[in-house]
Structures are given as structure tokens and as C-alpha cells.
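This report concerns only the one structure given below.
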Amino acid sequence: MFPTGWRPKLSESIAASRMLWQPMAAVAVVQIGLLWFSPPVWGQDMVSPPPPIADEPLTVNTGIYLIECYSLDDKAETFKVNAFLSLSWKDRRLAFDPVRSGVRVKTYEPEAIWIPEIRFVNVENARDADVVDISVSPDGTVQYLERFSARVLSPLDFRRYPFDSQTLHIYLIVRSVDTRNIVLAVDLEKVGKNDDVFLTGWDIESFTAVVKPANFALEDRLESKLDYQLRISRQYFSYIPNIILPMLFILFISWTAFWSTSYEANVTLVVSTLIAHIAFNILVETNLPKTPYMTYTGAIIFMIYLFYFVAVIEVTVQHYLKVESQPARAASITRASRIAFPVVFLLANIILAFLFFGF
């Protein structure tokens, strides 16, 4: 039934398999035991934060150096930034003797040591970061440098548009179980910007950092927070000849009706200039920021509409008085309108400037 000599060959194969697998099983048991009882090799996600020195919190000094800032979107209230992020802190576990080591500075990979978990609060999605350098001094001071790019969300205030100034914020926090463990500080020597940093249509005034004294709760954990502020002001000169002056010229043309005696001509003039103003306003509206509050430009546009409304009433009253055989009274109202409209318009603009700019 079976080939001759089959049973002895099967027995020999089983014996050979036992001789092969028994040593391998023993090695596996030893390796599992070493992994179970040996201390872990700490990496960035495994090393616990260094303990406070002399019952003081661990201070992480931060700095952001702007390389470029671009694509400021008024409607989305976002901007893009390309910059360096520098961190420094002391970890005594990394201290070494430069004489014995033969080096004055040691370099590490990000996975080899503990690194504070710095997060950008108002960044859309996650920042794109490339670690440039991680170096450690003999006393354990760690210098961390990365280059990053991000799209940042920052609320804008358009109340004074187009004469507005804005503060663009970049918020940093550090994750910590207890605020006594890790706090953020500003390294002023590492805060700055390139001289050629610019934003189209804006003047960059300053770039500073502010430490927020009050921590806030996030996911039942307290955070330490920094606020990097980029102060900018809008280049408003182009808005004057392109938006403001055309609206004023159209309005002033309608006032020539106060020097005409023809009712039909006056009505045609006022209504046609009103239509021109509406058409121009629709064209300008596409470039104006959409806000739930009144802006300075919006207030001027609304005020101009009011003057058109009053001008139509004046022309109608003037014609009514003439029909009712009161030409003298109609003429006096017309003469008064020639002075009253410009004066009231000037006073209204002064009031608006005071309300929006606090002069």
C-alpha cells in the first residue's frame, strides 16, 4: 500500500523538525522576556516631560521668524505664512561631558529625544513642518529649529475699511497635564521677520509676541498660550480715486439741480445720478468685505443715498410751490439748498469720522 521505506523517512523528518524548532522557540521566549522586563527605549511620544527643576516649571522659550507672508483673504479671513519656529528648553537627562564625548554640541533626530508638543491653535488643517536642526549643549539645553508653512485663520475688523489696520494672530499652545509642568515664554532674539516680507495692498508695521497670562481649558487639560501678532495697515490711497471720489462726484452732479428751474430737467438729473450711483455701488460691492456690522465705507454709501432721497424731496417741493403760485418761497428753498446740502454733507462726514476713528 505504501512505498517501501516510507515510515522510516517520515520519522526522520519529524525528528529533524523538532531539532530545528526547539532552539527557535527558546530564542523567542528569551526575546519576549527581555521586552517584558527591560525598560522601554523612550522616543518623542514615550518620554515623559522632564521633571521641574527646584519645584519650578519647565520653561520652553519660543520664537517665530517670518520668511514670507502672503495670500491675505479678506473674505475668508485667512493668510498664509512661511516661517522658522525655534524652541529651547533644558533637559538634564541629555547633559554630557564635552571632554569625554569629544564634542561640544550633540545633534539628535526628532524621534530620539522628548520634544514639547507645540500646537498652532488657529491653523487651518495642520502646518507643514520640516525639522532643520536639533542640537544639545553640555548642560542639557536643547535648541530645536523647524521651518513650517501654514494657512492661518485670524479674525479681521473692517469697521474702518478702507482706512483699517489689522492684527494678524498666530496662537501657540503647549500640551501639558499640569500648567506647573510646562510654560511657554518668548525668546525675543528669535522673533522677527525678513526685511523683504510684504503683503500686497498692505504695509507691515511690526511683528511681536504677547504672553497670555490666563490659561484656558481644552479637553480637560490646561494649556500655556502665546500670541504672535503681525500688525498691518491697508494701503488706502488707491481706494480714494477708484471708489470714494467717483461716488462723491456723482452726488455733486445731482446738486446742480438747485441751479435749474425746470422741474422735468431736475427730476431727470437727480434720478439719473441716483441710478448711476446704484450701478457704481453694485460694481464696488463685489470688492467690499461682507460683514454683519456697518463699515466706514458702508456708512458713507448709506449717507449718500439719504442725500439723494432729500434731493428728490427738495425738487418735488420746489415744483409744488411753483404750481401753487408761490415762486418766491420756492426760490428761497432752492437758494437755501445750495448752501445747506454741502454744509450738512460736510458735517455728516465729520460725525462719521469721529464715530469710526474717534478724532
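Just so it is clear, glycine is given a Cβ too, placed from its N, Cα and C backbone atoms.
Keep in mind that this structure shows the original residues, not the substituted ones.
Since the structure is predicted, the reported quantities are computational estimates derived from the model, not experimental observations.
Here the residue is the original one, but Swiss-Prot notes a mutagenesis experiment at this spot, Ile244 to Tyr: Marked gain of function, with a ten-fold shift of the proton dose-response curve towards lower concentrations. Every protein chain considered, the tally of other Cβ atoms within 10 Å of the Cβ of Ile244 (mutagenesis position) stands at 16. In the three-state DSSP classification, Ile244 (mutagenesis position) falls within a helix.
Other Cβ atoms within 10 Å of the Cβ of Glu264 (mutagenesis position) number 9 in total over all chains. Quoted from Swiss-Prot, the note on mutagenesis experiment Glu264 to Gln or Asp is: Decreases binding affinity of TBA.
The Cβ of Thr268 (mutagenesis position) has 12 neighbouring Cβ atoms from other residues within 10 Å, across all protein chains displayed. What Swiss-Prot notes for the published mutagenesis of Thr268 to Ala is this: Increases the binding affinity of TBA. Weakens block by Cd(2+).
Experimental mutagenesis is annotated in Swiss-Prot for Ser272 to Ala, with the remark: Increases the binding affinity of TBA. If you draw a 10 Å sphere around the CB of Ser272 (mutagenesis position), it holds 13 other CB atoms from the protein chains shown.
Annotation for Val284 (mutagenesis position): same-chain Cβ neighbours under 8 Å, separated by at least 6 residues, are Ile243. For the mutagenesis of Val284 to Met, Swiss-Prot gives this note: Displays an increased sensitivity to propofol but not to desflurane. The structure shown keeps the original residue.
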In whole Å, how far does the CA atom of Ser272 (mutagenesis position) lie from that of Glu264 (mutagenesis position)? 12
Secondary-structure category, per DSSP, in which Glu264 (mutagenesis position) falls: helix
